[in-house]
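Chemist: Would you mind keeping the following structure in view while I ask a few things?
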Amino acid sequence: MSTSHCRFYENKYPEIDDIVMVNVQQIAEMGAYVKLLEYDNIEGMILLSELSRRRIRSIQKLIRVGKNDVAVVLRVDKEKGYIDLSKRRVSSEDIIKCEEKYQKSKTVHSILRYCAEKFQIPLEELYKTIAWPLSRKFGHAYEAFKLSIIDETVWEGIEPPSKDVLDELKNYISKRLTPQAVKIRADVEVSCFSYEGIDAIKDALKSAEDMSTEQMQVKVKLVAAPLYVLTTQALDKQKGIEQLESAIEKITEVITKYGGVCNITMPPKAVTATEDAELQALLESKELDNRSDSEDDEDESDDE
């Protein structure tokens, strides 16, 4: 038995009305021959009449060889191994759900295959003893794998081929599925020309940093007055964005009391490693400029 090939799910064949991910192999007069990627590449066919609800002018525009597509199962002949599928009966919601499920299943497959190849165990054995029992219990093995990082009880009742296999699996799951923090950034211009202007700005920015929680620290850095950068890191991107939105609201509330203003020049958003590196370089450059200006002022006072 193979250490790298196995269907993703316990059923050898999909059921009628199941939404499946396929890869187009060949286009013929009758329709398109496809492989069902989640079922160890068993063959299926999308009949020409099931490609589109509209009149077909060019098959190539509807379906292309080598491309992955989402289809719904119409008929299954388990004895002959025939599977008829439809593309035209698939809704946009079906596509989203299928793609999400397929990505989760691919991740589980990749993790199990790693262990199968390392210990030279048939991949199907790992599915039978680990993934499929977890799927029955948790809906999908992917959800069980993620939960297992913080809850060891997930493995109760699971009988792996050996303790070494389970230990390696746990270790690899932790490496692959532990969430990585996302950096969130926003840019604001804060100004106040009243008598208490400088103190007002300090109070407003401090109020933003006071919005920090144990999980998400809000930091404020000066770029060049009146421009300031707010940053935080969060495991959940949306929560991080909401955290900075609340911090900006607090800045606006405080600075307004002093007669100042806060303008958002870049709303909160997740930033890439490249964007973050560019920001750090800019902040370091400004810091060097400030030091240089300070040293020049000291030299001038010494000359006097």
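Every residue gets a Cβ built from N, Cα and C, even glycine.
Keep in mind the model shows the original residues, not the substituted ones.
Here's the feature list from Swiss-Prot:
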| type | residues | note |
| --- | --- | --- |
| DOMAIN | 17-88 | domain 'S1 motif' |
| MUTAGEN | SER52 to Asp | Weakly impairs derepression of GCN4 expression in amino acid-starved cells |
| MUTAGEN | SER52 to Ala | Inhibits derepression of GCN4 expression in amino acid, purine, and glucose-starved cells |
| MUTAGEN | ARG64 to Ala | Alters the binding mode to the eIF2B complex; when associated with A-87 |
| MUTAGEN | LYS87 to Ala | Alters the binding mode to the eIF2B complex; when associated with A-64 |
| MUTAGEN | LEU205 to Glu | Abolishes binding to the eIF2 complex alpha subunit GCD11 |
| MUTAGEN | VAL220 to Glu | Abolishes binding to the eIF2 complex alpha subunit GCD11. Does not affect its interaction with CDC123 |
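For each feature listed, report its degree of burial, its nearest neighbours and the pertinent distances within the displayed model.
Modeler: DSSP assigns SER52 (mutagenesis position) to coil in the three-state reduction, outside any helix or strand.
The 10 Å shell around the Cβ of SER52 (mutagenesis position) contains 15 further Cβ atoms across the protein chains shown.
A simple way to gauge crowding: the CB of ARG64 (mutagenesis position) has 12 other CB atoms within 10 angstroms, across all the protein chains here.
For LYS87 (mutagenesis position), the same-chain residues 6+ apart in sequence whose C-beta sits under 8 angstroms from its C-beta are ILE46, GLU50, LEU51, SER52, LEU62, ILE63, ASP69, VAL70, ALA71.
Other Cβ atoms within 10 Å of the Cβ of LEU205 (mutagenesis position) number 24 in total over all chains. When secondary structure is read from DSSP and collapsed to three states, LEU205 (mutagenesis position) falls in the helix class.
Long-range Cβ proximity for VAL220 (mutagenesis position), meaning a same-chain Cβ under 8 A and a gap of 6 or more residues, is found for LEU205, ALA208, GLU209, TYR228, VAL229, LEU230. In the three-state DSSP classification, VAL220 (mutagenesis position) falls within a strand.
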Chemist: Tell me, roughly as an integer, the mean pLDDT over the domain 'S1 motif' (17-88).
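Modeler: The answer is 88, the mean pLDDT of the model over that range.
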